[in-house]
Amino acid sequence: MKLLLLLASVLCLALIVSARPSDETTDQESSTELSEDTSDSYHQEEDTSETGADAGTEDGNSEDDSSELESSSEEGHEDGSEDATGEEGGAGEKGEAGEEDEAGEEGEAGEEGEAGEEGGAGEEGGAGEEGGADEEGSAGEEGGAEGGEESPVNTYHQVHNLLKNIMNVGTKNNYLKSFILARLQERLMNPTIDLVGSISKYSKIKECFDSLADDVKSLVEKSETSYEECSKDKNNPHCGSEGTRELDEGLIEREQKLSDCIVEKRDSE
């Protein structure tokens with residue numbers, strides 16, 4: 001029994017000893033396989049990561065390109081919208097400006113038309129007034145000459161027109177002419193008009209004015225001669241008044257004669 005146990009023990013030891021190298025080999029092989037598998041897995045992971053990175057880069061580039069295209073399209077759309085809006089705004093402004101110009105032209109044309117109508121009306125009114133005055137003067141003259149209907153207004157118009165014609169002197173020297181007209185206005189026109197304002201029949205006093213125009217013309221010519229003589233003295237600054245002194249005195253006498261005639265004719269039957 002002891003021998004059997006000893007043999008069994010030896011066999012067991014032999015088996016154990018013989019089995020240990022194979023296990024180590026197996027362990028080495030298994031560890032080698034594991035390391036190879038790990039290396040392969042690591043390489044696969046690197047390849048996968050590189051592939052993923054490349055894919056991610058490509059995707060990023062694609063996304064960037066897509067975003068750039070989208071932004072470009074959006075900018076183009078915005079630019080187009082702005083251009084369209086600008087064109088519409090420009091067209092609107094041009095349209096408004098055109099309407100304003102047309103309205104301004106129509107307003108100016110209307111104002112010019114109104115001004116023309118008013119001017120035409122004014123001219124027609126002036127012409128009518130002048131025509132009426134001429135007709136009244138002509139009618140007054142005819143009435144006075146023919147002994148028709150007369151009035152103080154008619155007498156006033158007749159005398160006023162007659163004196164205006166007398167005051168239309170032909171003196172060439174304007175300085176002297178201003179003195180002559182002032183003398184005629186003061187000494188002849190004003191007192192005579194005041195005197196005839198209440199006379200109804202011009203025909204009664206008409207003959208008092210027969211020689212008045214010639215008498216005044218003679219006095220004016222004498223004043224022109226006196227002024228020329230006075231002007232020879234370059235140091236005399238009073239030739240205007242000195243040259244018309246005789247005219248002033250002569251008009252006083254002539255107006256007194258005219259007034260006496262008018263009063264006499266007015267008071268006669």
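A Cβ is built for glycine as well, from the same backbone N, Cα and C atoms used for every other residue.
Secondary structure from DSSP puts Cys239 (mutagenesis position) in a helix. The number of other Cβ atoms within 10 Å of the Cβ belonging to Cys239 (mutagenesis position), over all protein chains shown, comes to 20. Where Swiss-Prot documents Cys239 to Ala as a mutagenesis experiment, the accompanying text is: Reduces collagen binding. Abolishes collagen binding; when associated with A-261.
Of all Cβ atoms in the protein chains displayed, 16 besides its own lie within 10 Å of the Cβ of Cys261 (mutagenesis position). Swiss-Prot documents Cys261 to Ala as a published mutagenesis change and attaches the note Abolishes collagen binding; when associated with A-239.
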